[in-house]
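S.K.: Handing you a structure now.
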Amino acid sequence: MGNRSTADADGLLAGRGPAAGASAGASAGLAGQGAAALVGGVLLIGAVLAGNSLVCVSVATERALQTPTNSFIVSLAAADLLLALLVLPLFVYSEVQGGAWLLSPRLCDALMAMDVMLCTASIFNLCAISVDRFVAVAVPLRYNRQGGSRRQLLLIGATWLLSAAVAAPVLCGLNDVRGRDPAVCRLEDRDYVVYSSVCSFFLPCPLMLLLYWATFRGLQRWEVARRAKLHGRAPRRPSGPGPPSPTPPAPRLPQDPCGPDCAPPAPGLPRGPCGPDCAPAAPSLPQDPCGPDCAPPAPGLPPDPCGSNCAPPDAVRAAALPPQTPPQTRRRRRAKITGRERKAMRVLPVVVGAFLLCWTPFFVVHITQALCPACSVPPRLVSAVTWLGYVNSALNPVIYTVFNAEFRNVFRKALRACC
């Protein structure tokens, strides 16, 4: 988060190397560090731009990837792209200079604001994905058919608005303090460092963990219930001499032993001579004047023009049967939802692990600097945890796309086209 630019009581360039040691920037040690920062920065910027650009292009060109859930991935990729374009070049420049800020203070303030907003947006997008997956598991059918696009747009809009709100104080003159050193680019207000750290990490991180835990538990309960239903389906089927048949609109009556000329009695007709369960076949039934395609009207339907007691047979069948989704369609829909969420469940440990690995050290170090001015934090540690936080922007495309078979196929097509 932009908190990499956190205030440093010991004169450290928050997340950008030792500001107090700018005078020694020409030394051999700092020159070597500057060269390493330049090479590492170029590689990191290239990885972030390539990975996240490929994500955006894949979703824009591949219709199969244009799903509501992937809109969060595009928003996350956009935040990381802006970070690589607007923040990382200036960060690398400062690292190459040994931590000294040789540009204007206004540009420093703009860098701080962009850093805070874009890094906060990146983490908030991760939280939005966790919210979306939790909803997909909690109410899967409703998730697919009710207000999906609107929900995603609201979450993405809230992500960017909240990120801008966290960064707004920097643009409103928070860094304009007396005695400000123009050679140091950092956040000057320790209270703001605590505020931005809490809003950007210490609140959304537990929320994301809680939602992922609830998602994982919900998927486990879903899987247990599905297996129990599959195993318990056979005993509930009716037993009989013949194989079970799919449920028809009307119950099937057993065949009469009288022979092929015997049919089950129609309602209201006398029993046939063959037996109590048999009536003469269709020829003994009175012919309807409207023809063979006429059937008695169903309750609640208007009479057919050909007669007061006649209605089209299709209308009768439609009225007699309650509206139902075919069992095959329901099974396919459940299988599709279950398969998608199984993939999400397999990715969850990778998502949470990478997030915590990249961001926890950074926020622990920088909030410690803000809350404990007397604590001495090595400049190299500050720089290392800052780099680690930025690396998360390069890992996001790997986590959210390489583990997805559809994205993998699109990436292969793109690489083959380029090669």
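Don't overthink the numbers, they just go from 1 along the chain as shown.
Even glycines carry a Cβ here, placed using N, Cα and C.
Nope, none of those substitutions made it into this model, it's the original residues.
I grabbed these lines from Swiss-Prot:
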BINDING   Asp80, Ser122  Na(+) binding site
BINDING   Asp115, Ser196  (2R,3R)-nemonapride binding site
MUTAGEN   Val382 to Tyr  Increased basal level of G protein-mediated signaling
MUTAGEN   Cys418 to Gly  No effect on palmitoylation
MUTAGEN   Cys419 to Gly  Loss of palmitoylation
S.K.: Give me the Cα-Cα distance between Ser122 (Na(+) binding site) and Ser196 ((2R,3R)-nemonapride binding site), rounded to a whole Å.
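M.R.: Checking the Cα atoms of Ser122 (Na(+) binding site) and Ser196 ((2R,3R)-nemonapride binding site) gives a distance of 14 Å.
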S.K.: Specify the count of other C-beta atoms within 10 Å of the C-beta of Ser196 ((2R,3R)-nemonapride binding site).
M.R.: 29
S.K.: Does Cys418 (mutagenesis position) have same-chain partners at least 6 apart in sequence with Cβ under 8 Å from its own Cβ, and which are they?
M.R.: none
S.K.: Hey, how far is Ser196 ((2R,3R)-nemonapride binding site) from Asp80 (Na(+) binding site), Cα to Cα, in Å?
M.R.: 19
S.K.: Restricting to the chain of Asp80 (Na(+) binding site) and a gap of 6 or more, list residues whose Cβ falls under 8 Å of its Cβ, or answer none.
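M.R.: In sequence order, the residues whose Cβ lies under 8 Å from that of Asp80 (Na(+) binding site) (at least 6 apart) are Val48, Asn52, Leu118, Ser122, Ser393, Ala394, Asn396, Pro397.
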S.K.: Going by DSSP, is Ser196 ((2R,3R)-nemonapride binding site) sitting in a helix, a strand, or coil?
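M.R.: SS state of Ser196 ((2R,3R)-nemonapride binding site) = helix.
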S.K.: Reported as an integer number of Å, what is the Cα distance between Val382 (mutagenesis position) and Asp115 ((2R,3R)-nemonapride binding site)?
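M.R.: Roughly 16 Å, rounded to the nearest whole number.
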S.K.: Including all protein chains shown, what's the count of other C-beta atoms within 10 A of the C-beta of Val382 (mutagenesis position)?
M.R.: 26
